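Asker: Below are the structure tokens for one structure; questions will follow.
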Amino acid sequence: MALEICVKAAVGAPDHLGDCPFSQRALLTLEEKSLTYKIHLINLSDKPQWFLDISPQGKVPVLKIDDKWVTDSDVIVGILEEKYPDPPLKTPAEFASVGSNIFGTFGTFLKSKDSNDGSEHALLVELEALENHLKSHDGPFIAGERVSAVDLSLAPKLYHLQVALGHFKSWSVPESFPHVHNYMKTLFSLDSFEKTKTEEKYVISGWAPKVNP
């Protein structure tokens with residue numbers, strides 16, 4: 001029985017994959033495990049009733065597995081790892097939280113209108129921590145030679161960071177973080193990433209209402 005997954009449709013383009021990094025994380029996991037799945041694009045500004053019936057809070061992603069609909073990307077990734085253990089994607093516990101604060105600090109900086117509020121510095125601190133991890137461990141991924149769950153969580157978030165900050169703030173990751181640059185290049189060149197990424201213009205249209213409410 002094929003798996004089914006509900007993910008965000010693009011803002012203003014409901015027939016295209018949208019800009020939800022948590023949806024892409026789930027799709028990346030499905031792709032890395034070479035699983036067959038059917039995708040449902042959900043227009044989050046006009047949610048169909050059948051979707052609200054399976055996801056009362058109206059959140060994506062939602063995965064149908066064993067005739068049950070499961071919400072939350074953390075839960076989805078855990079279930080897929082348990083049911084389809086090959087190839088293994090579980091990240092060793094000591095590396096599982098690497099980069100976990102990047103997305104939050106990115107969002108704060110992106111929406112900031114005050115250049116002196118410390119939000120840029122907070123993001124740079126997190127990127128420096130990622131740089132130091134990558135520098136002190138054999139890569140190219142967080143946990144070594146093989147891609148794992150932490151990479152699949154970070155990849156969409158770093159893509160959003162690159163696209164949105166480049167567009168709205170003309171900002172990019174400093175060249176003083178060469179390992180982060182190489183890591184992003186490695187992630188973005190994965191076949192699974194190419195297949196599941198949204199177009200840059202939809203990342204921008206997705207963030208626009210949050211940047212300029």
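In case you wondered, yes, glycine gets a Cβ from its N, Cα and C as well.
This is the original sequence, none of the listed changes applied.
According to Swiss-Prot:
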type: ACT_SITE; residues: CYS20; note: active site, nucleophile
type: BINDING; residues: LYS8, ASP19, LYS47, VAL60, SER73, HIS160, TRP207; note: glutathione binding site
type: BINDING; residues: LYS8, ASP19, LYS210; note: L-ascorbate binding site
type: DOMAIN; residues: 84-213; note: domain 'GST C-terminal'
type: MUTAGEN; residues: CYS6 to Ser; note: Reduced activity by 50 percent
type: MUTAGEN; residues: CYS20 to Ser; note: No activity
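A description of the local structural setting of each listed feature is requested, covering burial, neighbours and distances.
Answerer: The C-beta environment of CYS20 (mutagenesis position), restricted to residues of the same chain at least 6 apart in sequence and closer than 8 Å, consists of VAL7, LYS8, VAL60, PRO61, GLY206. According to DSSP, CYS20 (mutagenesis position) is assigned to coil rather than to any helix or strand.
Using a 10 Å radius centred on the Cβ of HIS160 (glutathione binding site) and all shown protein chains, the other Cβ atoms total 23.
Regional average pLDDT for the domain 'GST C-terminal' (84-213) in the model is 98.
Non-local contacts of CYS6 (mutagenesis position) by the CB criterion (under 8 A, 6+ apart in sequence, same chain) comprise HIS40, ILE42, PHE51, ILE54, SER55, VAL60, PRO61, VAL62, LEU63.
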Asker: Tell me, how many other CB atoms lie within 10 A of the CB of LYS8 (glutathione binding site), whichever protein chain they belong to?
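Answerer: LYS8 (glutathione binding site): 24 neighbouring Cβ atoms within 10 Å.
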Asker: Other residues near the L-ascorbate site, CB within 8 A of the CB centroid of LYS8, ASP19, LYS210?
Answerer: VAL11, GLY18, CYS20, VAL203, GLY206, TRP207
Asker: For glutathione, with binders LYS8, ASP19, LYS47, VAL60, SER73, HIS160, TRP207, what's the maximum Cα separation in whole Å?
Answerer: 24
